[in-house]
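The following features are taken from Swiss-Prot:
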type: MUTAGEN; residues: Cys30 to Ala; note: Abolishes palmitoylation but not membrane-association; when associates with A-45. No effect on glutamate decarboxylase activity; when associated with A-45
type: MUTAGEN; residues: Cys45 to Ala; note: Abolishes palmitoylation but not membrane-association; when associates with A-30. No effect on glutamate decarboxylase activity; when associated with A-30
type: MUTAGEN; residues: Cys75 to Ser; note: No effect on palmitoylation
type: MUTAGEN; residues: Cys80 to Ser; note: No effect on palmitoylation
type: BINDING; residues: Gln181, Leu182, Ser183, Arg558; note: substrate binding site
Amino acid sequence: MASPGSGFWSFGSEDGSGDPENPGTARAWCQVAQKFTGGIGNKLCALLYGDSEKPAESGGSVTSRAATRKVACTCDQKPCSCPKGDVNYALLHATDLLPACEGERPTLAFLQDVMNILLQYVVKSFDRSTKVIDFHYPNELLQEYNWELADQPQNLEEILTHCQTTLKYAIKTGHPRYFNQLSTGLDMVGLAADWLTSTANTNMFTYEIAPVFVLLEYVTLKKMREIIGWPGGSGDGIFSPGGAISNMYAMLIARYKMFPEVKEKGMAAVPRLIAFTSEHSHFSLKKGAAALGIGTDSVILIKCDERGKMIPSDLERRILEVKQKGFVPFLVSATAGTTVYGAFDPLLAVADICKKYKIWMHVDAAWGGGLLMSRKHKWKLNGVERANSVTWNPHKMMGVPLQCSALLVREEGLMQSCNQMHASYLFQQDKHYDLSYDTGDKALQCGRHVDVFKLWLMWRAKGTTGFEAHIDKCLELAEYLYNIIKNREGYEMVFDGKPQHTNVCFWFVPPSLRVLEDNEERMSRLSKVAPVIKARMMEYGTTMVSYQPLGDKVNFFRMVISNPAATHQDIDFLIEEIERLGQDL
């Protein structure tokens, strides 16, 4: 294991584990030896201690090992201001950190050095000369490092090395040339908020254990409902572990609204329920139906037009078919920003149909909800205010660190009635404050992570206008890419017309295929192009873009932009890199 006294780590050169008042001990000499750099100090310490006194392998008592690693504070200040260079991580374990006696100084030093690793990673994430990914195949990583869990603890030097190794092979999702997922970017205020949230380490189920966070969730959800267009921000909502769970919440509440007895008696007490969503919608709708006992066969996929938008006439036709069979339509899930095409279903037309047949209307705006922050683009969600529930993921288009997904419900109190179980050890009715702030009983979870603070703090730092500028920039970059490649040799668009969102879908056609007729052989060969280029991107580590087939369309690239760090130059680079990597195919 490399010494922390050299190279990347630069943790300092002194070991404070010795007893300064007893210079005759090996420990005191070790402290002197630690003044040598380049790892020599650690080697000298090993010689001075001998094999029998190595803290990690000695096999001696816990007390003797702790004494060997003891770090004494001499500054008498709170917090401790002793130089971190006095700490030798090779001689320390997690048990030497707080709440250990005299654990303050090594704790501060250790966390500061973890922070240094993180900060270097943050800086590298925005450096275009660094790789987006240092790709290794799974078997290579498994063979190159020992990832197994052991019975005996490792020292803190090794723990810091694990931190470095983990980040070395992690995807730099904040890199300006990472376009692979809907969630990209690395916001500094959001990152700081996430660190604070983890430090507070509390749960969101009652006001008494999360007073500030519960209030911030109340304020933030109300603001989001106002932006949707519900009068005065009325309604309800909750932050959940992602858009898939938010969509399942909507399905759960819609079912309860129509058949409240299902909560106690189960699906056997209700007729067969049918949900409707577009054929381009997110797979989470079917997952939710499976989890809730409704069944995937009870999710009817509605046809889309060539741009990926739900066709209202087909929706109404399928509703009538279901009703004629004696089944009960209970939910229509429209999509505002589909995952692949970035399409926006015609919400006003869908709302009219839902009103006509008295069906719960849900809008999955996990990807497109961020456009509500933009005066220029929010028209694409016209009609969202007529929905009964909305999924909105700020961790996507708004760049909030994962995870941050909200379900907003128009009817106040419905979520509480649907999910509450009155656990008396948490939700006592005789508390000395307003019990409406004990939000945990309306959630499916008991333990619930604090997801709101990242969004709230970013909103305070950026303002609504800052989010608007972020979103407008990303959509402008998508239009820039579209305008470059729509008539460029070697590119074919998957659908005609300017994209509505930042999704730009296209094929790159290598020179060898450009002369072929548009037939089955050409399509078969074209389907193999995107996977090979993507693999080469990852091998070189220069950029990342997703690809997929859809319906009768063979593998194509789906470019999405949600990272405000991206520029026109990064789009130019992407085009050139695709051409470089695909010319010989």
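Positions of Cβ are set from backbone N, Cα and C atoms, glycine also.
At each noted site, the model still has the original residue.
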Taking residues Gln181, Leu182, Ser183, Arg558, which bind substrate in the record, the widest Cα spacing (Å, whole number): 14
Extra residues within 8 Å (Cβ to Cβ centroid of Gln181, Leu182, Ser183, Arg558), substrate: Asn180, Thr184, Thr339, Lys396, Ser546, Val560, Ser562
For Ser183 (substrate binding site), the number of other Cβ atoms found within 10 Å of its own Cβ: 22
Cβ-Cβ neighbours of Gln181 (substrate binding site) (radius 10 Å): 14
Which same-chain residues, if any, lie at least 6 apart from Leu182 (substrate binding site) yet have Cβ under 8 Å of it: Thr339, Trp367, Lys396, Met397, Val560, Ser562
